[in-house]
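Chemist: Residues or ranges marked as Mn(2+) binding site by Swiss-Prot: His28, His76, Asp160, His164. One natural variant catalogued in Swiss-Prot, His28 to Ser, is accompanied by this note: In strain: BC9405/90 / Serotype 18. Among the natural variants in Swiss-Prot is Ser30 to Thr, noted as: In strain: ATCC 35847 / Serotype 7. According to Swiss-Prot, the naturally occurring change Ala98 to Thr is described as follows: In strain: BC9405/90 / Serotype 18. What Swiss-Prot notes for the natural variant Asn135 to Ser is this: In strain: ATCC 35847 / Serotype 7.
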Amino acid sequence: MAEYTLPDLDWDYAALEPHISGQINEIHHSKHHATYVKGVNDALSKLEEARANEDHAAIFLNEKNLAFHLGGHVNHSIWWKNLSPDGGDKPTGELAAAIDDAFGSFDRFRAQFSAAANGLQGSGWAVLGYDTLGNRLLTFQLYDQQANVPLGIIPLLQVDMWEHAFYLQYKNVKADYVKAFWNVVNWADVQKRYAAATSKTQGLIFG
């Protein structure tokens, strides 16, 4: 079974400054994300052993650990692609039209997404996702690394609201961090994810 690996970034750690510091990106990627990768591989190894021993209590424990660490790995893998030193501004084309249709305007979407991020209690993410059943865009608060986002949602844009993502630079002023985040959003990546979600998921989850 192939192991999960830490992805390389498309930009240097300092490339998102002054909006997100190089120190934060280095620790976030090389320490925190790496820990999730190790955690998911460890959980898979222990899960395989538990299944071989028919130890159902250990199976359930490691399935829970797998969900958490794999969620962390997936979320961060999207996060790095969602960011770019050439980001910011607004989306265009089909994604822009879909945002206008779902939220009324980009400014209304930005306000709703920012409110979801700033309003999170504890740790988690704000997510813009594509609902493959309703064929629409929705925003969610994702709790921890894996809770509160329903199955069938394809994540397009995420902002990490765990303290390790911002505290060294923004302290407890989450709103300033979220405001800075918009300056480095890689809309080309979000558009690519939207195009794939709308064209490649028909019938994948719902017949």
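Including glycine, each Cβ sits where the backbone N, Cα and C put it.
Quick caveat, the model's predicted, so the values are computed rather than measured.
A description of the local structural setting of each listed feature is requested, covering burial, neighbours and distances.
Modeler: In the structure as shown, the Cβ atom of His164 (Mn(2+) binding site) sits within 10 Å of 14 other Cβ atoms.
Other Cβ atoms within 10 Å of the Cβ of His28 (variant position), summed over all protein chains shown, number 23.
In the three-state DSSP scheme, Ser30 (variant position) is classed as helix. Around the Cβ of Ser30 (variant position), 13 further Cβ atoms fall within 10 Å across all displayed protein chains.
Cβ-based neighbour count (10 Å, all protein chains) for Ala98 (variant position) stands at 20.
Secondary structure at Asn135 (variant position), taken from DSSP and collapsed to helix, strand or coil, is coil.
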Chemist: Roughly how many Å lie between the Cα atoms of Asn135 (variant position) and Ser30 (variant position), rounded to a whole value?
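Modeler: Per the Cα atoms, Asn135 (variant position) and Ser30 (variant position) stand 36 Å apart.
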Chemist: Would you kindly give the Cα-Cα distance separating Ala98 (variant position) and His164 (Mn(2+) binding site), rounded to the nearest Å?
Modeler: 32
Chemist: From the Cα of His76 (Mn(2+) binding site) across to the Cα of His28 (variant position), what is the distance in angstrom?
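Modeler: It is 9 Å, counting Cα to Cα.
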Chemist: Give the number of CB atoms, excluding that of Asp160 (Mn(2+) binding site) itself, located within 10 Å of its CB.
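Modeler: A count of 26.
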Chemist: Which secondary structure state does DSSP assign to Asp160 (Mn(2+) binding site), in the simple three-class scheme?
Modeler: strand
Chemist: To the nearest whole angstrom, what is the C-alpha distance linking His76 (Mn(2+) binding site) and Ser30 (variant position)?
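Modeler: Roughly 11 Å, rounded to the nearest whole number.
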